[in-house]
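Pasting the relevant annotations from Swiss-Prot:
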ACT_SITE  Pro2  active site, proton acceptor
BINDING   Lys33, Ile65, Asn98  substrate binding site
MUTAGEN   Asn111 to Cys  Causes formation of interchain disulfide bonds with Cys-81 from another subunit
Amino acid sequence: MPMFIVNTNVPRASVPDGFLSELTQQLAQATGKPPQYIAVHVVPDQLMAFGGSSEPCALCSLHSIGKIGGAQNRSYSKLLCGLLAERLRISPDRVYINYYDMNAANVGWNNSTFA
């Protein structure tokens, strides 16, 4: 159930076609979870500043049941910052990513939970 959310001040017109699909495939590979369970939400055109500057930036979160922890998070950061830099032209030093290890009982899906 990994869920990756990107809030960014990059305009919608600058988000390339296929970006959501690329994020889905890359996260599936990185987490080892099936792509059909990966959710991606990109929220462009936000009023945002990072370090007092309105240059392109992103505030992100990755939620997952398991597969969250020190070494894994560093790997995800490298992957996700790289994709944001390459596709949205956001410098990695203008990106924060918060990681959340979710309890399966606290994640609802398909009329139930993952517990």
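Think of each number as a place in line: the chain as shown, counted from 1.
Backbone N, Cα and C define each Cβ position, glycine as well.
Nothing has been swapped: the model has the original residues at all the noted spots.
In terms of burial and nearby residues, how do these features look in this structure?
The DSSP secondary structure for Pro2 (active site, proton acceptor) is coil.
Annotation note: Lys33 (substrate binding site) sits in a coil segment as assigned by DSSP.
Secondary structure from DSSP puts Asn111 (mutagenesis position) in coil.
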If you draw a 10 Å sphere on the Cβ of Lys33 (substrate binding site), how many other Cβ atoms land inside?
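Its Cβ shell of radius 10 Å holds 17 other Cβ atoms.
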Work through the recorded positions one by one (Asn98, Asn111) and point out the residue whose CB has the fewest other CB atoms within 10 angstroms.
Asn111
Just report the maximum Cα pair distance in Å for the recorded substrate binders Lys33, Ile65, Asn98, no decimals.
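Largest pairwise Cα separation, rounded: 19 Å.
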